[in-house]
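See below for the structure under consideration.
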Amino acid sequence: MLDPSSSEEESDEILEEESGKEVLGSAASGARLSPSRTNEGSAGSAGMGGSGAGAGVGAGGGGGSGASSGGGAGGLQPSSRAGGGRPSSPSPSVVSEKEKEELERLQKEEEERKKRLQLYVFVMRCIAYPFNAKQPTDMARRPRKISKQQLQTVKDRFQAFLNGETQIVADEAFMNAVQSYYEVFLKSDRVARMVQSGGCSANDSREVFKKHIEKRVRSLPEIDGLSKETVLSSWMAKFDAIYRGEEDPRKQQARMTASAASELILSKEQLYEMFQNILGIKKFEHQLLYNACQLDNPDEQAAQIRRELDGRLQMADQIARERKFPKFVSKEMENMYIEELKSSVNLLMANLESMPVSKGGEFKLQKLKRSHNASIIDMGEESENQLSKSDVLLSFSLEVVIMEVQGLKSLAPNRIVYCTMEVEGGEKLQTDQAEASKPTWGTQGDFSTTHALPAVKVKLFTESTGVLALEDKELGRVILHPTPNSPKQSEWHKMTVSKNCPDQDLKIKLAVRMDKPQNMKHSGYLWTIGKNVWKRWKKRFFVLVQVSQYTFAMCSYREKKAEPQELLQLDGYTVDYTDPQPGLEGGRAFFNAVKEGDTVIFASDDEQDRILWVQAMYRATGQSHKPVPPTQVQKLKPRAETCLSMDAPISQFYADRAQKHGMDEFISSNPCNFDHASLFEMVQRLTLDHRLNDSYSCLGWFSPGQVFVLDEYCARNGVRGCHRHLCYLRDLLERAENGAMIDPTLLHYSFAFCASHVHGNRPDGIGTVTVEEKERFEEIKERLRVLLENQITHFRYCFPFGRPEGALKATLSLLERVLMKDIVTPVPQEEVKTVIRKCLEQAALVNYSRLSEYAKIEENVGRLITPAKKLEDTIRLAELVIEVLQQNEEHHAEAFAWWSDLMVEHAETFLSLFAVDMDAALEVQPPDTWDSFPLFQLLNDFLRTDYNLCNGKFHKHLQDLFAPLVVRYVDLMESSIAQSIHRGFERESWEPVNNGSGTSEDLFWKLDALQTFIRDLHWPEEEFGKHLEQRLKLMASDMIESCVKRTRIAFEVKLQKTSRSTDFRVPQSICTMFNVMVDAKAQSTKLCSMEMGQEHQYHSKIDELIEETVKEMITLLVAKFVTILEGVLAKLSRYDEGTLFSSFLSFTVKAASKYVDVPKPGMDVADAYVTFVRHSQDVLRDKVNEEMYIERLFDQWYNSSMNVICTWLTDRMDLQLHIYQLKTLIRMVKKTYRDFRLQGVLDSTLNSKTYETIRNRLTVEERTASVSEGGGLQGISMKDSDEEDEEDD
């Protein structure tokens, strides 16, 4: 805002130059304005009262003369162009038509400009002197909205983070969360639309991310010493760092603080500037209006309000007299309407009366308090409330500053002098002491007095040098009678010199400043005469005193008196200029105050003083007639003369300047003559446009400053509350219908107010309802219903990701309110449910249509679509469908909590639309292909975890669709596995593969994969799922049984083909077959057991089969080992006593030993057997995976071996063992015993009775042999010894 006291002449010169240029330009073009020049005239100098040849087109409406002088048809004819050139258009009629349209357009623009200027005058007055409203401090702060450019910047920052281009350290979980947020939220077209609608703020982005990560963090595993809340806080801090980028957080915080402050309280200058922008007012126009309206003068503004309120009361009386009422819904409301008008004015009067009588500079908008308890003023009783003299006591502050004294010539230079000062009846003050050679002080004394004409005494003293002197000597004195209008600067005054002072020309320089009390509006000397007071024509000192906002008094004072001598209460008087009265001498400029039965004549000494007095009294009387001076001495002159002659006050100067520029009509217009309903409608609409285009995400909410101005305008100009809210609703609806984000809570407030008013509930105390209000309300109610239903239908796009927070819930609440027939009876829930159901059914179609369209855009329609591609697209579409349903649950379910069953229906409808595309894709798939199972798994995994959708309509359809496929798949898999078993065992090499053979591994893998696949389907229908499980368990049992039997047969065949001598080595295949049994037993536990307690039959059956088979295999292998042992014993049987071989062998050895050293029978047989046993033990121990089976095998093998040896010895009980037999057996038995003990066979098994029998027999035979054989057994003995152990090793 420009300073009102700034120089006006410069802007005036600029305006005059522009005006001159325009006129010249018009003349040069043959009195025809070009469109561009016309625009300049309209924008820059419109309203200046142009009188040039063509000024009427551009600015004729502004000054009142342009339209008549320049608006004639001659100036617009094509033939009037300068130079007589060929016309640019071949058709003059076409040209004239265009120019006519241009003229009409310019006239409309001019009318609009005038309307805005007039509206700005009313708004300025509301800002300058508010007495009804204040800027609210409890409104929620609106966050700054995100622009398209800022959204792109945020996207780039997150993309840079994901690309690793930032310094922010993050783990994989956070990276995944940000990636998901970036893809789902930031890149969403719904977010772009929200930004475009002006409803997206940084807080929205942050809250969506916070909600997005909460589930992720909750699902993370617990970490010791690290709480989930800590992780959340850390992630949010990193998010903020990414979102902020490289920007200094301190700058951002400072900017946010500043913006928040501007959202709260605005100064007057800021409010002026805001509404200049809203109404398109230029700075110089504001300056002219500001000065001419005297907006910095609270007295003038209060007087303007009083005049307006008086005019509104008169208008109410006129309406009552002429019966020009608005059309009400009831005839009885007409009288009530008049009462309401008067009551509203009385309330405003009470508010005005409660305002403090203060200066404009001390007035603060935010300190304004509205008085609701002030008594209502009854204008009819004002004359009875007479003032007493004590009611108008004034208090003045005086400053007396003594500067210096001149004329002290007789005093010695070093004599001390000083001054005293006093106000009559008050205390006395003294200056510092000074030497007579330099009597200067600059001392100020402050006094207060209740005298309107106080006497200020200043005395000059010098210190007495005499010994007997009791008092200092007075040199001189001066007595002054200051008034608030006296000069404030220091002046020289001649002092009255004391008798004994030789210096007769003493002067003192001092200043006396008398401040004007806040309730003193003007003062000065006037000549006056009246009928009831001031009955003699005499010059008196007058003070215009404001007792309250509605009570003023003209008081005359004498010197040294606190109370007025006489006073005149100005209620009901009208002041005006008059001509000089004959017979009254004294006074030059006359004016009077007239009231029925009384006239008071005043006269001042000059014209300027008269104008000031009339202006002050005009404000005080509250009269509607504005006095106009008969002659205006002050005229606008060139700058050089302006400063030299100022006979009129500055307010008249500004008024003249405003008149010159065509502004006087806006300033002097009577507000009561305007249709403030339409004017307010305009200013509210323009304010809303301005608000929606500022940098805040306001959602339609006005700023506190805007609310304040609109509130004040409505109160001051009598705009009905219902009209205000109906206009607001209409404007908000228009914006919402055009895509702007509007807070439904705001709509709810205004709608509830209007509904309450229309149904007679008097929300603002107004009981009258006009037909227009009711009709408009019904129209807006229908529009609002359509809008709300449309928003609910498009809830994913109108409230993306649940933003703004709570908006969808508020929309549903508002819809319920709109559906109410009145404000008392709640609408039946079924009716609301029907409406919402219809909306959500349409929403399903809208959401799926947009989703499928989005999917097709991604899939590049136009390519040849194969069944596989169609299935792939359907799976992608299913992922998007699930994502939509999850977002609905996450962001919108809370709003629909009261209608959760309808949201379930919405989801089912949405899925049914998808089912059509899904069925079509599955129909074209070739038979016996299983690529569609991932689609089932994807959908079923989502549906089965949703309480509302599990086993719902679509879920059952999905099961019905895939159940035959699953059955067919299991059948084919069973056949395939059976064939693989048959073929596999035919070609089985029994080479070890993992835990078994190739065939068994393949079998178990297929069975496990099949069961895992079916289990991962998580079939939701319990009975069919149980059937599938039983089917697969039975299949596994049958397959494993077949595997076990085939292995048992192969085992036996393999053993039959192996050697029966000690050369036998346990082949790898034998161990593999054992391992197949081991693996079969382990797999059967997993593959054949049912979870239910009564369903263990499959598992127990196959378990028993495996155990029996393993026993048989162990028995067969032990039998093989026994056969080999029997072969060894058969060789030893040759040495039985009495046999031919034994006799021949003994004879041959004895005969040969006489000639050569014949070697005795060695231990080859025993060593071969021991080697066989050890090798077989090692192979079995190393290759067979089941320890229990090894132990059982070794136990049985040991026992069987001992039994065979024992039987063999028992058969030779009557025979003495040959020395060779004895040595071989001792070695075999001892080594077998030790080897089996090393393999872990228990001592209880090793030291069996059979073993003891064998040991005893061999011990006895050993003793016998040692007696009969001279050489003994050559160190072989049943006794244990270390040497033997070393030898064996």
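Note: Cβ is positioned from N, Cα and C throughout, glycine not excepted.
Keep in mind the model shows the original residues, not the substituted ones.
Feature annotation from Swiss-Prot assigns domain 'C2' to 378-493; the stated evidence is sequence analysis. For the mutagenesis of Gly476 to Glu, Swiss-Prot gives this note: Loss of function. The structure shown keeps the original residue. If you look up Swiss-Prot, you'll see 519-622 marked as domain 'PH'. For the mutagenesis result Lys531 to Glu, the note given in Swiss-Prot is No effect. Listed in Swiss-Prot is the mutagenesis experiment Lys561 to Glu, annotated as follows: Affects PtdIns(4,5)P2-binding, plasma membrane-association but not binding to DCVs. Annotation comment: Swiss-Prot describes 916-1047 as domain 'MHD1'.
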Which whole number is the mean pLDDT over the domain 'MHD1' (916-1047)?
91
So of Lys531, Lys561, which of the mutagenesis positions has the fewest other Cβ atoms within 10 Å around its own Cβ?
Lys531
Work out how many Å separate Lys561 (mutagenesis position) and Lys531 (mutagenesis position) at their Cα atoms, rounded off.
24
Work out how many Å separate Lys531 (mutagenesis position) and Gly476 (mutagenesis position) at their Cα atoms, rounded off.
45
For the domain 'PH' (519-622), what does DSSP give as the number of helix, strand and coil residues?
15 helix, 52 strand, 37 coil
Give me the non-local Cβ neighbours of Gly476 (mutagenesis position): same chain, 6+ apart in sequence, Cβ-Cβ under 8 Å, ordered along the sequence.
Lys459, Leu460, Met495, Thr496, Val497, Ser498, Cys501, Asp503, Leu506, Ile508
Within the domain 'MHD1' (916-1047), how many residues are helix, strand or coil going by DSSP?
101 helix, 2 strand, 29 coil
Secondary structure composition of the domain 'C2' (378-493) [DSSP: H/G/I, E/B, coil]:
10 helix, 52 strand, 54 coil
